[in-house]
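**Student:** Got a structure for you, written out below as structure tokens; questions coming shortly.
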Amino acid sequence: MKDWLFRIATCSIMTFSSLAAAQAEPLDVVATFSIIGDFAAKVGGDRIRLNVLVGPDSDTHVYEPRPADAIALAGADVVLTNGLEFEGFLTRLIAASGTDAAVATLTDGVETMEEPGGGHYHYIDGKAVFHAGAHDPHAWQAVPNAKVYVQNIAAAFCAADAEGCAAYQANAARYIGELDALDTEIRAAIAALPQDRRTVVVAHNAFRYFEAAYGVHFLSPQGVSTESEAAAADVAGLIREIRARNASAIFAENISDTRLLEQIAREAGLPLAGTLYSDALSGPDGPASNYIAMMRHNAGAIAAALAAR
């Protein structure tokens, strides 16, 4: 009797241990910034353990890696990156970490846009900081491109975890359905606006893919610094363009300094109409805590500001 009970107990323990071991080994995934992290979570679900390097409301262009980031990469199975020179820190971080993880570039397959000036500016502490790059990296700002990101993530996860491939593909298909509905929603919101009232001003040139997909024109103070001698003339030139194009609103961005935009708003006689989310999500309690919420917030804020003029 005791032997029988012992065998049952032993089998139960071994079975439980095997199941626990199977469930205790999720795919270790590193995503470079918050938007990609959200895509990864949607596709991976509970089969992945996710580490996001650049968090909400943070600028990936100027991010300085920490020792913990190298440790995360060293233990990763998959690293998800935007590519197009968006993550300037990543090459040296990969080298420092010694990781042998698969690196998936999520813009592969996207029809990318060239940077007209060989790069674009960010505004940090009132100064214009140039980010060089041959192609505009902000491809996620058009929802059809986000679908490519999601497909690439599913492919990367399937390559690293064949047993979970069906789950990854099902998650991706379900999420792509949500993205299709979002794309339709944004197109309808912008289509309701008059053609001559579709221009806004933003802090940096991060919305060209949104512009091409949805028909809103974005102006930005490229290269203007609040501390430069040429700032007054540059701002005056931008204000002339704002008036010529009948721009109706100025938006701050969650990752950019607002001082220059406040100056432009005063001189152009336009309101600061709110905040758009360009290169990072908001925190969990903000209006852009995931990609769909971010795009819905941006499109809604733009449509409301332009309709009110």
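Along the chain as shown, the residues are counted starting at 1.
The backbone N, Cα and C atoms fix where each Cβ goes, and this holds for glycine too.
Below, the features straight out of Swiss-Prot:
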- HIS61, HIS138, HIS204, ASP279: Zn(2+) binding site (BINDING)
- HIS120 to Ala: Impaired zinc acquisition from chaperone AztD. No defect in zinc binding from solution (MUTAGEN)
- TYR121 to Ala: No defect in zinc binding from solution. No defect in zinc acquisition from chaperone AztD (MUTAGEN)
- HIS122 to Ala: Impaired zinc acquisition from chaperone AztD. No defect in zinc binding from solution (MUTAGEN)
- ASP125 to Ala: No defect in zinc binding from solution. No defect in zinc acquisition from chaperone AztD (MUTAGEN)
- HIS131 to Ala: Impaired zinc acquisition from chaperone AztD. No defect in zinc binding from solution (MUTAGEN)
- HIS138 to Ala: 600-fold increase in zinc dissociation rate but no effect on zinc acquisition from chaperone AztD; when associated with A-204 (MUTAGEN)
- HIS204 to Ala: 600-fold increase in zinc dissociation rate but no effect on zinc acquisition from chaperone AztD; when associated with A-138 (MUTAGEN)
**Student:** Name, in the order they occur in the sequence, the residues of the same chain whose CB lies under 8 A from the CB of HIS138 (mutagenesis position) and which sit 6 or more residues away.
**Tutor:** PHE86, ALA206, PHE207, ARG208, TYR209, SER278, ASP279
**Student:** If you count Cβ atoms within 10 Å of the Cβ of HIS204 (mutagenesis position), leaving out that atom itself, what do you get?
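**Tutor:** Other Cβ atoms within 10 Å of HIS204 (mutagenesis position): 24.
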**Student:** If you count Cβ atoms within 10 Å of the Cβ of ASP279 (Zn(2+) binding site), leaving out that atom itself, what do you get?
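**Tutor:** Taking every protein chain into account, the count is 26.
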**Student:** Could you state the CA-to-CA distance between HIS204 (mutagenesis position) and HIS61 (Zn(2+) binding site) to the nearest Å?
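**Tutor:** Rounded to the nearest whole number, the Cα-Cα distance is 12 Å.
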**Student:** I want to verify one value. Collapsing DSSP to three states, which class is HIS61 (Zn(2+) binding site)?
**Tutor:** helix
